[in-house]
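Trainee: I grabbed these lines from Swiss-Prot:
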ACT_SITE  Cys1135  active site, nucleophile
ACT_SITE  His1260  active site
BINDING   307-318, 386-388, Ala678, Ser886  ATP binding site
DOMAIN    1042-1295  domain 'Glutamine amidotransferase type-1'
MUTAGEN   Phe209 to Trp  This mutant shows a perturbation of the local environment, however has a secondary structure content and a FGAM synthase activity very similar to the wild-type protein
MUTAGEN   Thr683 to Trp  This mutant shows a disturbance in the secondary structure of the protein and causes a 30% loss in FGAM synthase activity
MUTAGEN   Leu1181 to Trp  This mutant has the same secondary structure content and FGAM synthetase activity as the wild-type protein and exhibits almost no destabilization
MUTAGEN   Leu1181 to Phe  This mutant has a lower overall folding of the secondary structure and shows a 60% loss in FGAM synthase activity
MUTAGEN   Leu1181 to Tyr  This mutant is extremely deleterious to the structural integrity of the protein
MUTAGEN   Arg1263 to Ala  This mutant is structurally identical to the wild-type protein
Amino acid sequence: MMEILRGSPALSAFRINKLLARFQAANLQVHNIYAEYVHFADLNAPLNDSEQAQLTRLLQYGPALSSHTPAGKLLLVTPRPGTISPWSSKATDIAHNCGLQQVDRLERGVAYYIEASTLTAEQWRQVAAELHDRMMETVFSSLTDAEKLFIHHQPAPVSSVDLLGEGRQALIDANLRLGLALAEDEIDYLQEAFTKLGRNPNDIELYMFAQANSEHCRHKIFNADWIIDGKPQPKSLFKMIKNTFETTPDYVLSAYKDNAAVMEGSAVGRYFADHNTGRYDFHQEPAHILMKVETHNHPTAISPWPGAATGSGGEIRDEGATGRGAKPKAGLVGFSVSNLRIPGFEQPWEEDFGKPERIVTALDIMTEGPLGGAAFNNEFGRPALTGYFRTYEEKVNSHNGEELRGYHKPIMLAGGIGNIRADHVQKGEIVVGAKLIVLGGPAMNIGLGGGAASSMASGQSDADLDFASVQRDNPEMERRCQEVIDRCWQLGDANPILFIHDVGAGGLSNAMPELVSDGGRGGKFELRDILSDEPGMSPLEIWCNESQERYVLAVAADQLPLFDELCKRERAPYAVIGDATEEQHLSLHDNHFDNQPIDLPLDVLLGKTPKMTRDVQTLKAKGDALNRADITIADAVKRVLHLPTVAEKTFLVTIGDRTVTGMVARDQMVGPWQVPVADCAVTTASLDSYYGEAMSIGERAPVALLDFAASARLAVGEALTNIAATQIGDIKRIKLSANWMAAAGHPGEDAGLYDAVKAVGEELCPQLGLTIPVGKDSMSMKTRWQEGNEQREMTSPLSLVISAFARVEDVRHTLTPQLSTEDNALLLIDLGKGHNALGATALAQVYRQLGDKPADVRDVAQLKGFYDAMQALVAARKLLAWHDRSDGGLLVTLAEMAFAGHCGVQVDIAALGDDHLAALFNEELGGVIQVRAEDRDAVEALLAQYGLADCVHYLGQALAGDRFVITANDQTVFSESRTTLRVWWAETTWQMQRLRDNPQCADQEHEAKANDTDPGLNVKLSFDINEDIAAPYIATGARPKVAVLREQGVNSHVEMAAAFHRAGFDAIDVHMSDLLGGRIGLGNFHALVACGGFSYGDVLGAGEGWAKSILFNHRVRDEFETFFHRPQTLALGVCNGCQMMSNLRELIPGSELWPRFVRNHSDRFEARFSLVEVTQSPSLLLQGMVGSQMPIAVSHGEGRVEVRDDAHLAALESKGLVALRYVDNFGKVTETYPANPNGSPNGITAVTTENGRVTIMMPHPERVFRTVANSWHPENWGEDSPWMRIFRNARKQLG
């Protein structure tokens, strides 16, 4: 039976206004919209009155917006029938944890009530199209239609293909019907294989074969034989990549054979809890570094949010499934798309060439895609710390004559680093009889055919198949699975995981054969043991769907009880679906129909399928010299600063958590003005050391339109000039991931790909001592469509994205582009050696040209000399700032350095030649260093020692003030105020934020950037930062116990435990399942801390589901109430823990006036480094800190203080319960965005109880208790930041 429960309004006023504006723009006469959430409960039994009241209260959440009786035509938007939304999965979990077992499933829709003039049926269809994502949602016309969400179908049987009766044609028909993308020789192979077996193939077997052997999974082009211009080539593409490892195997522990590559890391203290006692401690051991970079281009073109989200999620699983289990740590994200054409902000180089109906626009991709990628990383608990963003779409004269080149099929890049134990780097042995397990969520009828679909050019496959290949994301589920993997690897030798793979393209049909085959075994499986939420699925759909957040594992039978215990504690679902067999054979039984959908020798599935041969021709690009007749430097500056590739990326950065883990030493945001210009990302290797890891990206795809090999060399060079900003040492410590995107089969591209791979794999990397142990290829970068009577194609440039990874010697020595105004000198290191080529530059692009000659690596020895010189200078602390030269050239390099330093620049470019335009806008490799004036001679001498004497040019200096002046022999070439340039550079991000977020907030942030008097972040302390007030208590040897409390989805518990540990506590890991199961009670603890993250993925309100699972469970409720009423206890709630505790007011004495914390005013997740002031309050944790102003990490989507009315706010203030407030850089309490990131009244961001024993706050002191983890800090801070005082206060209070 289905019950319908009304919810709160679903859209804020500005969202409704945006919708109305969209309708008006489309000539749809809609006058008013009201939207509210509607909940649908699928019940297996009636609820009694108290259960009904409980369910009603459970579904009351979010901001208190006024509901009213709706008027107008109803359009009900729900998830597509036959799918289960992530919201549903998590809300149902909460209901069950609150004891409501009669609820089989909760689902949520949005009821839109539309008041409009008379609209035609077609116009109503247009209105409905604006309100839902057709890939994931459907529109009903009545609330009762939602019953279709809960229809349970009978299981469908397997179907076979009559190969023996109909011959080869049966396979050809199945190939088209199922979208298998099989080549002719593969059809021949299958015909021969099944004829030999003497039986017809089942659809599931063909589908499994197609996925396992798709270009996406098998990389046929990279393993192919090559004939170019009639000459057979000696090596495959993959062999040339492997040449880099053969030449430089140094420091590589695993390459080419696992889900990620592994290199040597540093010996540090890895911090985690003991399995038996729950006590956190440091474990001194090597933390080896794993690295992986994936792409998820096809799904992102179809449905950007889930496409980008599952792209990030799949890459995170690759990291976790490395060796015998590993720990993902920090991520990177990248996007290449066609022109944005922002409405009202269209640029002169942006022409609309049309697009296929089934893919979305570049603007849609960059509005939704980055949010999806960021949301997954945020909710999983992985900081995203670097990335790139390129737009390109133009009609150009390239290798193949005049044609359209651009990114209608986008690049969505997702990558990152993690850590792994030395003894877990290699997979174990799968013993015969080992249990074969699927860890993670249930099978759902989604993502079917992703591997085969992404192997086709967009437009080749059927729209319904595109539709079927889109996946959905549930990062909180993946977090639970990762917690299980963490518990396993933390057991060391007792790790129950023998072998692990992630489930990606092709679902279990790819993952399980890969698992047993890689382990030298076969597998015997039972289909109906696979967890499934949709009983009507066919065997093919159960086995081959791409439901996300799943892993496949082999666990020895005697270790199963331990594995079961770990999964139950973390609430991570799993199923034993088979056993490993001696014989390398795959069998899948179906208990329901008592038949065998799969019965195949593994070598038929994964054996010697036909090898591809590429017989291709070379085409040379002629290019036309740049026409400079209408180009002035002043106009060029403004255009280039508006090009999204160059322009400010704040809209892509602040949506992503950059502080979770407490181990982020360098994020994108630089300096007191938090300008997103960092060259590389840096993390600490642990919470107790200064060793670390670095990541950078290099990418120069448009150059491939003129010179394939130069483009590839530049990508490597740029990654190197970016990562050189930190202290790495030997260049052989740097390892690269190469991600290759090409339109294979397009004239000239295949030979160009071969040239590019050869340039990097056979020449440049071996010469530099660089290794490429990991990478990926995407070979179908083309879209086709019909535009009127014309057939059109948009082909991407050959695109190599290089990600560089390295171990860092000392993270404190990392340079940024932030200029200093002390007596200084700016030096250009020009690795282009005066070539100053303008082909395929940002300058050329903004004038709709390509040019002829591009930049290139001019001298490999000098590039190596540059890196070595930088390392010597970084280690000697001789440099004040560094920024590489890339998109936009020297002018942009200097401008971004000035923005970061909030200062002026005075440089003279006479030494760079007479062609000032080329000097300022060429994109040759190199960069600008800033040195103290007194060190200039010594630095230049050192650079000369490394063979760079002819590359170094003194430019001028950074000065206090606002002028940005470029001269040549004292004649002004360009002069402008830095603030004006800063505003131009920011306009793209402003416009994107206005479109996507609350426009009022976007306007306030843009306005703040125009304020030249802004002093930036600053610190005012009322206490001695170096005093350890906990030292006398630590000296007693007593270590009070703090319960580090987490719920499923919480992700900030480890750094919280470390902060309390440093202050003299024994930090104990306590999961809510421990309390609910009665395994642990709070009676033994002196302190309790509820940690940050996304409990239940913030479903049913941030922290509210967690709170209600306490309030609605009598025993646990009593446990918390007793703790809060006990004298001599302390409690802290941070972020999600703050939101949760604010909902426990009825249990906490003196908290009656506490507010609720609801959706940010910007309507967006905000990750900021914000200035706060400690106010006078009873809080015991903030004693002695009153009046201090200091920056702190902020990462939340629901942090805005909500009070009932003005009287409530006045009472909260008059009782003195406000503990922290946001202040602006002038030290004034503020409600202005982004200084106040959530719009809380009076800047309130922390409150306490009347006795001061319980304090809750939205910002994260635990993420910045180490100075090195602060995005910016004064030079004189030592190991501990001022926020360490909170934890030491806690230790002092407990005596």
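Each residue, glycine too, has its Cβ placed from N, Cα and C.
None of the listed substitutions appears in this model.
These numbers come from a predicted model, not from an experiment.
Buried or exposed, and what's around them? Tell me for each listed feature.
Mentor: Look at Cys1135 (active site, nucleophile): DSSP puts it in coil. Cβ neighbour count for Cys1135 (active site, nucleophile) (all protein chains, 10 Å cutoff from its Cβ): 32.
Counting every protein chain shown, the number of other Cβ atoms lying within 10 Å of the Cβ of His1260 (active site) is 26.
Thr386 (ATP binding site) counts 28 other C-beta atoms within 10 Å of its own C-beta, drawing on all protein chains shown.
Mean pLDDT for the domain 'Glutamine amidotransferase type-1' (1042-1295) in this predicted model: 98.
Using a 10 Å Cβ-Cβ cutoff, Phe209 (mutagenesis position) registers 25 neighbours.
Around Thr683 (mutagenesis position), a 10 Å sphere centred on its CB holds 27 further CB atoms from the protein chains shown.
A sphere of 10 angstroms centred on the C-beta of Leu1181 (mutagenesis position) encloses 27 other C-beta atoms.
Under the DSSP three-state reduction, Leu1181 (mutagenesis position) is assigned to helix.
DSSP assigns Arg1263 (mutagenesis position) to a helical segment in the three-state reduction.
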Trainee: Highest Cβ count within 10 Å among the binding-site residues Ile316, Ala678: which residue is it?
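Mentor: For the binding-site residues Ile316, Ala678, the Cβ with the most other Cβ atoms within 10 Å is Ile316.
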Trainee: Near Ile316 (ATP binding site), which of the recorded positions Thr683, Leu1181, His1260, Arg1263 can be found within 10 Å, Cα to Cα?
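Mentor: Those near Ile316 (ATP binding site) - Cα within 10 Å - do not exist; the answer is none.
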Trainee: Please give me the CB contact count at 10 A for Arg1263 (mutagenesis position), counting all chains in the structure.
Mentor: 30
Trainee: Using the alpha carbons only, what distance in Å do you get between Cys1135 (active site, nucleophile) and His1260 (active site) once rounded?
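Mentor: About 7 Å separate the Cα atoms of these two residues.
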Trainee: Find the one among the recorded positions Phe209, Thr683, Leu1181, His1260, Arg1263 whose C-alpha lies closest to that of Thr386 (ATP binding site).
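Mentor: Its closest listed neighbour, by Cα, is Thr683.
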Trainee: Spatially, which candidate from the mutagenesis positions Phe209, Leu1181, Arg1263 is nearest to Ala678 (ATP binding site), comparing Cα atoms?
Mentor: Arg1263
Trainee: Could you state the CA-to-CA distance between His1260 (active site) and Leu1181 (mutagenesis position) to the nearest Å?
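Mentor: The Cα atom of His1260 (active site) is 14 Å away from the Cα atom of Leu1181 (mutagenesis position).
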Trainee: Need the DSSP three-state call for Ile316 (ATP binding site) to compare against my parser.
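Mentor: Looking at the DSSP assignment, Ile316 (ATP binding site) belongs to a helix.
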Trainee: Can you give me the Cα-Cα distance between Phe209 (mutagenesis position) and Gly307 (ATP binding site) in Å, rounded to a whole number?
Mentor: 24
Trainee: Cβ atoms within 10 Å, counted per site: which of Gly307, Thr310, Gly313 has the most, among these binding-site residues?
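Mentor: Neighbour-count leader: Thr310.
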